[in-house]
Amino acid sequence: MALLDLAQEGMALFGFVLFVVLWLMHFMSIIYTRLHLNKKATDKQPYSKLPGVSLLKPLKGVDPNLINNLETFFELDYPKYEVLLCVQDHDDPAIEVCKKLLGKYPNVDARLFIGGKKVGINPKINNLMPAYEVAKYDLIWICDSGIRVIPDTLTDMVNQMTERVGLVHGLPYVADRQGFAATLEQVYFGTSHPRSYISANVTGFKCVTGMSCLMRKDVLDQAGGLIAFAQYIAEDYFMAKAIADRGWKFSMSTQVAMQNSGSYSISQFQSRMIRWTKLRINMLPATIICEPISECFVASLIIGWAAHHVFRWDIMVFFMCHCLAWFIFDYIQLRGVQGGTLCFSKLDYAVAWFIRESMTIYIFLSALWDPTISWRAGRYRLRCGGTAEEILDV
């Protein structure tokens, strides 16, 4: 009996610690968003003396927004940069899109690389290798095909690249688009994702996604260059780790990494979340414990039980009140990341928020059930530590 009581006291203590940690994350991310995001960065050096940047753009396939997204990179207001467009397959329709833009912007230093170079199992690295090997500037900007920018995006990122900074990254977010699937994505990338992403970076944990990353090429070369990360599927995590291990700091751009894919659906979003969860579980096994208890409904039940055990409060009343507070703070977070008026109603937000929160356990269990992932037309079996092997169809 004494052992059971001790276990219950321990669980109650855990519940209160969880409460403090999660709400610190809420406050940290909201305050950081208000103070840092969507602000004009201070110019650290004269415009004419900004260092050159090599933009590496991995492309595969075409969606309705691809040409408009790509065109924003040809219209950057930056004194010295090159655009290196990378397409793996010779019959990829993205090649025609690239050629059209190369013809439209002859004054932009841009080249097209077709065929890639097989150096490992990561298809993105394989696609980028030829461009990386001939990149002529000291700063490398790897940016996904679905990202769109505004004219001063690169200037903002380079201004964050101060003396001891080795990597500048953008907080992933989603552009305003039509349909409920777009709303669901926007709610996730404006609430749950920035709460974890920002609070991790504020407290010193290196949390980086590779959607838009500006890095020092010499530091990457010291780590073995891009080829050193071809054995991983989550190459962005391991590149960031290699840079941090060499004593360099990270900085976050004041502008978000604006995803604007023209192809999206609820099933695509769900598959993406499952794939990301599988990668996190294999890279960071502690995710198995930490991730489920950091989500609203599970956390509210644990904390509600702790409050009932200590204060005899009604669990369901506490659960509902805690979820309501979470819901409100998430809306504040979302408005901060958006930096303006949302394109959907509060009712749309409420429905999308509830569905997203309800999906979390299914996503997590699905990730545990099957250790293989499908990505860029390939299938891979993940191994502990983040490496993977390609599954070849016989």
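Cβ coordinates are placed from backbone N, Cα and C, and glycine is handled just like the others.
Those substitutions? Not in this structure, it's all original residues.
Record features (Swiss-Prot):
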- D236: active site, proton acceptor (ACT_SITE)
- H26 to A: Inhibits activity to less than 6% (MUTAGEN)
- H26 to N: Inhibits activity to about 50% (MUTAGEN)
- K124 to A: Completely abolishes catalytic activity (MUTAGEN)
- D144 to A: Completely abolishes catalytic activity (MUTAGEN)
- H193 to R: Abolishes activity (MUTAGEN)
- H193 to A: Inhibits activity to about 30%. Insensitive to the inhibitors DEPC and PDMP (MUTAGEN)
- G247 to I: Leads to near complete loss of activity (MUTAGEN)
- H322 to A: Inhibits activity to less than 6% (MUTAGEN)
- H322 to D: Inhibits activity to less than 6% (MUTAGEN)
- Q8 to L: In strain: Wistar (VARIANT)
- T153 to S: In strain: Wistar (VARIANT)
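Structure with Swiss-Prot features highlighted.
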residue : record                       : DSSP class
Q8      : variant position             : helix
H26     : mutagenesis position         : helix
K124    : mutagenesis position         : helix
D144    : mutagenesis position         : coil
T153    : variant position             : helix
H193    : mutagenesis position         : helix
D236    : active site, proton acceptor : helix
G247    : mutagenesis position         : coil
H322    : mutagenesis position         : helix
Closest of H26, K124, D144, T153, H193 to Q8 (variant position), Cα positions, recorded positions only: H26
Mutagenesis positions compared (H26, H193) - highest count of Cβ atoms within 10 Å: H193
For the residue listed as 'active site, proton acceptor': intrachain residues, at least 6 apart, with Cβ closer than 8 Å: V208, T209, G210, C213
Inter-residue Cα distance where the pair is G247 (mutagenesis position) and H26 (mutagenesis position), in Å: 29
D144 (mutagenesis position) and H322 (mutagenesis position), Cα-Cα, nearest whole angstrom: 37
Spatial neighbour of H193 (mutagenesis position) that is closest, considering only the recorded positions K124, D144, T153, G247 and their CA atoms: D144
Set of same-chain residues at least 6 away whose C-beta sits under 8 angstroms from T153 (variant position): L76, S253, Q255
Same-chain residues at least 6 apart in sequence whose Cβ lies under 8 Å from G247 (mutagenesis position): none
